[in-house]
Amino acid sequence: MEPVDPRLEPWKHPGSQPKTACTNCYCKKCCFHCQVCFITKALGISYGRKKRRQRRRPPQGSQTHQVSLSKQPTSQSRGDPTGPKE
């Protein structure tokens, strides 16, 4: 390896940047284009802001699952709660 100028920042070292720009393509060649492409495209890791998903609302006429659970009878405890008598 050839010596690198110590005054250069690490991201400006020769060979640290690919000669071509990154693309939005997800083919194998583009996924291994550079370290950033590999992390975002091949591994699927992105640290950007996540888009908030809209909650899917149930139709007006249907009941929610939570309401149907509250109408169920409570389970009866079996046996004496204080323990067996001997």
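Just so you know, the numbers here start at 1 and follow the chain as drawn.
Yeah, the Cβs are placed from backbone N, Cα and C, and that goes for glycine too.
Among the sequence features in Swiss-Prot, the mutagenesis site TRP11 to Ala is noted as follows: Unable to insert into membranes upon acidification. 40% loss of transactivation activity.
Swiss-Prot documents TRP11 to Leu as a published mutagenesis change and attaches the note Unable to insert into membranes upon acidification. 95% loss of transactivation activity.
The mutagenesis experiment TRP11 to Tyr is recorded by Swiss-Prot, whose note states: When added outside the cell, hardly reaches the cytosol. 60% loss of transactivation activity.
According to Swiss-Prot, the mutagenesis experiment TRP11 to Phe carries the following note: 85% loss of transactivation activity.
Here Swiss-Prot flags CYS22, HIS33, CYS34, CYS37 as Zn(2+) 1 binding site, drawing on sequence analysis. The Cβ of CYS37 (Zn(2+) 1 binding site) has CYS22, CYS30, CYS31 as same-chain neighbours under 8 Å, each 6 or more residues away in sequence.
Taken from Swiss-Prot, the feature Zn(2+) 2 binding site covers CYS25, CYS27, CYS30, and the record attributes it to sequence analysis. Under the three-state DSSP scheme, CYS30 (Zn(2+) 2 binding site) falls in the helix class.
Around ARG52 (mutagenesis position), a 10 Å sphere centred on its CB holds 6 further CB atoms from the protein chains shown. One entry in Swiss-Prot concerns the mutagenesis experiment ARG52 to Lys. Its note says: Decreases methylation by host PRMT6; almost abolishes methylation by host PRMT6; when associated with K-53.
Record note (Swiss-Prot) on the mutagenesis of ARG53 to Lys: Decreases methylation by host PRMT6; almost abolishes methylation by host PRMT6; when associated with K-52. Cβ neighbour count for ARG53 (mutagenesis position): 6 (other Cβ atoms within 10 Å of its Cβ, all protein chains included).
Quoted from Swiss-Prot for the published natural variant SER77 to Pro: In strain: Isolate PV22.
On the backbone, the CA of ARG52 (mutagenesis position) and the CA of HIS33 (Zn(2+) 1 binding site) stand 30 Å apart. CYS27 (Zn(2+) 2 binding site) has HIS33 as its nearest neighbour among the recorded positions HIS33, CYS34, ARG53, going by CA to CA distance.
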